[in-house]
Amino acid sequence: MGTNGGVIAEQSMEIETNENPDKVEEPVVRRKRVTRRRHRRIHSKNNCLTPPNSDDDPQMSTPDDPVIHSPPSIGAAPGMNGYHGSGVKLEESSGACGSPDDGLLDSSEESRRRQKTCRVCGDHATGYNFNVITCESCKAFFRRNALRPKEFKCPYSEDCEINSVSRRFCQKCRLRKCFTVGMKKEWILNEEQLRRRKNSRLNNTGTCNKRSQPGNQQSPQGPNQQPHLSPHHPGVAIYPPQPQRPLTINPMDNQMMHHMQANRPNAMPQLISPPGAQPYPLTSPVGSSASDSPPNRSLTMMHNGEKSPDGYDPNIMAHRAPPPSFNNRPKMDSGQVVLSTEEYKQLLSRIPGAQVPGLMNEEEPINKRAAYNCNGHPMPAETTPPYSAPMSDMSLSRHNSTSSGTEKNHMTHSTVSAIPGNSAQNHFDIASFGMGIVTATGGGDAAEEMYKRMNMFYENCIQSALDSPENQEPKPQEAMIPKEEYMTPTHGFQYQSDPYQVPPAERNINYQLNAAELKALDAVREAFYGMDDPMEQGRQMQSFLKANKTPADIMNIMDVTMRRFVKVAKGVPAFREVSQEGKFSLLKGGMIEMLTVRGVTRYDASTNSFKTPTIKGQNVSVNVDDMFAKLNANAQAQKAKCLEFFGFFDEEIKKNELAVYLVMLAVLFSVRSDPPMNENDVRIVTERHNHFMSLLNRYLESLFGEQARRIFERIPKALGLLNEIARNAGMLFMGTVRSGEAEELPGEFFKIK
């Protein structure tokens, strides 16, 4: 019967296919789907023990998954599965235990889902990096170079095609494309942020590992339920764990609280395990067994969990140590004794953040090495034992003798030293205090008296060590504080009314540029973009290519640079705020000065010539001696001043075009008197001049650190010489160029007749 039914079904499919040619592929597709689903149903029954409701479980995903999720396919949409909704559940539930053929289908679908291309180079993308889908190579390239002040140069046509092969050949075009597609350099983390993220991930990983251990499986407890108590020793008092308090540099508060708890009757010390998660019941060390104790770790008495990672109390071994030997020490009139140099170094080494000096004078720090003595007894000369704990982990050690859990705690008497003038019954050992072995005797108000004396010791000895110059902690770095507004009094680099009065450089300053300063530098680069674009035609190009250049050719070459300076000025937002008369005054007074500053980057001292990349594929140079020799009689004095001006700039500045751009903008935005500028223009120009000078100072600091002060202090003298050069340059071409031989724009600045 089943066989006949199958034959009839096949015949009906053939008839339907012959009648409807458009549905030729549909029976084949349905037959494949039915076969695949039958195979999956049989395979899941034989090999999988999946609960019936497991099909509804959502797929797990993590935020660190680098896969770029694409929209669901059409086949997975409701109503497009061919049959009923149960078919969809069969496909979903077969992901974990499907056949090899199903794995191939799933892997092919997964590979199609993963096929995303990098927006920069077109390579295989791994995820969203800095706001754009990119590959790992472009992600690393952008992180390394987006915040660098270094200016890349394109070795080709400034318009390179970036793909997976050519991306290595041109860094400038690759970085420009990164910004073009929308990558944001503000999303790059600095070293401090990377360190915090790494620590956070390590903490999360450690927490997950502890929770995943078999011993950590505990039954859930309500908020008001008490932790599990061992039935072996019901008389042992177990206290719930307390939240850890932040560590402070003064340990007296922790000492006082712990000592006050020690004087309470019927109180047992809290027994806890080392810091971290506590997956084991808290019981007495005597009655705990292997099943309820952590492996290879013994329960110890620790105050608030502030102990060494090894999980032992250093003071336990201190009680077994032999009594310390005493040596004679030099005494002071105030009843103090002087610590030895080695002991003083050890004391400083226990202060968080303190630096032990390598060489120490025996007489200079005598007031710091002085400590109180008890009735003339000298201080112990023992060095720090191997079991001593750091000063930040000091705790009061006690010997408790309890028979039934109801007797009071009896504290053993130990050798101690007291401040002169106080009773010898209530005292503490200063030397032991420095080694983390503080013991106390007495009761009642003894704790308060001891607390006062400990504070006095802290003020007299430890605080003086902290206040010493070699132990001062560095001040907060202002440059690392994020700022919201640019050019405000709270900004990273200060807006100075007189930028030439540079304050003395402070030590331990982070000279890294912040986001606002980097944005301002990007605006400067954008304004000068295209300054070195190659020429292709025109009379100026013929002047560039001549081997023997005339004064008219020199003016035509300067015409190209002058026109590009005008384009740069129009690209500066502050220049557009100036009135039309003010713009003319700025360009007329600053054009020759900007040409001279431009010569700083083009002058080659080895060949004594100016070199320019304006002509593509041509090495164009103009010899300085030949150029000034063809001008009038005043040219030689002008040449000497120009060479002197070039000498004010270091070689690092001459090679850094961005620094020279900032100098050129500061020269452009200078108050001019021909023609006179109105009051509003003077205000705008003055603010912009100070702005670019302050930005230049910060940029130099980011490159040279403390050496930037020496470089920046030479700029005012260089600008003074620049003004003198510009005043005497107008007559250089007088009588050497005929009318019509040169372009008109240079004739506005240089007189030819």
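Any Cβ shown, glycine's included, is placed from N, Cα and C.
For all the noted positions, this structure keeps the original residue and models no substitution.
In Swiss-Prot this protein carries:
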type	residues	note
DOMAIN	516-753	domain 'NR LBD'
MUTAGEN	Ser137 to Phe	In m421; no transcriptional activity in vitro. Defective dauer formation
MUTAGEN	Arg143 to Lys	In m116 and m423; no transcriptional activity in vitro. Defective dauer formation
MUTAGEN	Arg196 to Ala	Defective nuclear localization; when associated with A-198
MUTAGEN	Arg197 to Ala	Severely reduced DNA binding and reduced transcriptional activity in vitro
MUTAGEN	Lys198 to Ala	Defective nuclear localization; when associated with A-195 or A-196
MUTAGEN	Cys461 to Tyr	In rh286; mild gonadal heterochrony
MUTAGEN	Arg564 to Cys	In rh62 and rh274; dauer-constitutive phenotype with gonadal heterochrony
MUTAGEN	Arg564 to His	In rh273; dauer-constitutive phenotype with gonadal heterochrony
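Distance between Cα atoms for Lys198 (mutagenesis position) and Arg143 (mutagenesis position): 17 Å, as a whole number. Counted within 10 Å of its Cβ, the other Cβ atoms near Ser137 (mutagenesis position) come to 18, all protein chains included. Arg197 (mutagenesis position) carries a helical DSSP state (H, G or I). Each residue in the domain 'NR LBD' (516-753) has a pLDDT score, and their mean in this model is 86.
Checked against Arg564 (mutagenesis position), the mutagenesis positions Ser137, Arg196, Arg197 differ in C-alpha distance, with Ser137 being the nearest. All protein chains included, Lys198 (mutagenesis position) registers 10 other Cβ atoms within 10 Å of its own Cβ.
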